[in-house]
Amino acid sequence: MAANKSKGQSSLALHKVIMVGSGGVGKSALTLQFMYDEFVEDYEPTKADSYRKKVVLDGEEVQIDILDTAGQEDYAAIRDNYFRSGEGFLLVFSITEHESFTATAEFREQILRVKAEEDKIPLLVVGNKSDLEERRQVPVEEARSKAEEWGVQYVETSAKTRANVDKVFFDLMREIRTKKMSENKDKNGKKSSKNKKSFKERCCLL
C-alpha cells in the first residue's frame, strides 16, 4: 500500500523513516494515522509496506517516505536490508506489553550493527497505546531512563486518539535533516581542503 506520488515531488528533500518494533505494538496504526488520519485497529502483518507523503516541515515542503516493517520473527532475516535504506528510525513498543519494551534493545542493536559506519543515527523511542493507561505495564520513568541511556528522545503516543503522532514523525525528520546538513557541511569542508591542497601543489610546481 503506498500513497500516490504527484509530479514535481522528486525535487523535494526526501526523508526515509523506518518503523521498527515487535508485532502488535501499533506501528501500522501509527503510520496510517499519520498518513490518512484514520485509526486502523486490525491490520494484517506483511513483510513491509511503503508510504510517501508531502508535508511542510518548519516552513519547508518535504517528502517523508515511511517503511512499515513487520515485527514478527519470521521476517528478521530480511530486516537488515530495510534498515540499510533507512535514514531515521521510530523504535515502537506498547506501554501495555513489557515484553515489547524489552525487545526494543534487540531491535536497536540490529540497527546499530547494520548502520555501524554512521556516527549518530536519528532514532526516537515511542511508547504507543497511551490511551490504555489502565493496562500500562511499562512505567514512564523506566522507558525514559532507557531512552536517556541511549541518548535519544522518548515520546508516548496513541494511534487511536492521535496523541503525539505528528510529533514523533516531525521530530525524527528534524533529526534526519540535521544529520544530513552536518554531513554535507563535512563533505564540503573536505572538498574545500582538498582543493586548497591541490592549488598549493600546483603553485609549488610552477
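Cβ coordinates are placed from backbone N, Cα and C, and glycine is handled just like the others.
When other Cβ atoms within 10 Å of the Cβ of GLY71 (GTP binding site) are tallied across all protein chains shown, the result is 24. Per Swiss-Prot, the feature GTP binding site maps to 21-29, 68-72, 128-131, 158-160.
Here Swiss-Prot describes GLU38 to Arg as a published mutagenesis experiment; the accompanying note says: No effect on cytokinesis. No effect on cytokinesis; when associated with V-23. Decreased interaction with EXOC2 and EXOC8; when associated with V-23. Following the DSSP three-state reduction, the secondary structure of GLU38 (mutagenesis position) is coil.
THR46 to Ser appears in Swiss-Prot as a mutagenesis experiment; the accompanying note says: Reduces the binding affinity to EXOC2 effector.
Here the residue is the original one, while Swiss-Prot reports the published mutagenesis THR46 to Ala with the comment Reduces the binding affinity to EXOC2 effector.
ALA48 to Trp appears in Swiss-Prot as a mutagenesis experiment; the accompanying note says: Impaired abscission, the last step of cytokinesis, as shown by the accumulation of bridged cells. No effect on cytokinesis; when associated with V-23. Decreased interaction with EXOC2 and EXOC8; when associated with V-23. Within 10 Å of the C-beta atom of ALA48 (mutagenesis position) sit 16 other C-beta atoms, taking all shown protein chains into account.
Among the mutagenesis entries in Swiss-Prot is ASP49 to Asn, noted as: No effect on cytokinesis. Impaired cytokinesis, as shown by increased number of binucleate cells; when associated with V-23.
According to Swiss-Prot, the mutagenesis experiment ASP49 to Glu carries the following note: Impaired abscission, the last step of cytokinesis. No effect on cytokinesis; when associated with V-23.
For the mutagenesis of GLN72 to Leu, Swiss-Prot gives this note: Loss of GTPase activity. The structure shown keeps the original residue.
Swiss-Prot lists CYS203 to Ser among its mutagenesis entries, and the accompanying note reads: Loss of geranylgeranylation and membrane localization.
In Swiss-Prot, a mutagenesis experiment is listed as LEU206 to Ser, annotated with the note Converts geranyl-geranylation to farnesylation. No effect on membrane localization. Confers resistance to GGTI-induced pancreatic cancer cell apoptosis, but not to GGTI-dependent inhibition of anchorage-independent proliferation.
Comparing C-alpha positions, ALA48 (mutagenesis position) sits nearest to GLY71 among the recorded positions GLU38, GLY71, SER158. By neighbour count, meaning other C-beta atoms within 10 Å, the densest spot among the binding-site residues LYS27, LYS129 is LYS27. The most densely surrounded of the binding-site residues GLY21, GLY24 is GLY21 (count of other Cβ atoms within 10 A of its Cβ). For the pair formed by GLU38 (mutagenesis position) and GLY71 (GTP binding site), distance between Cα atoms is given as 21 Å, rounded to the nearest Å. Comparing local CB density within 10 A for the recorded positions GLU38, ASP49, ASP68, the maximum falls on ASP68.
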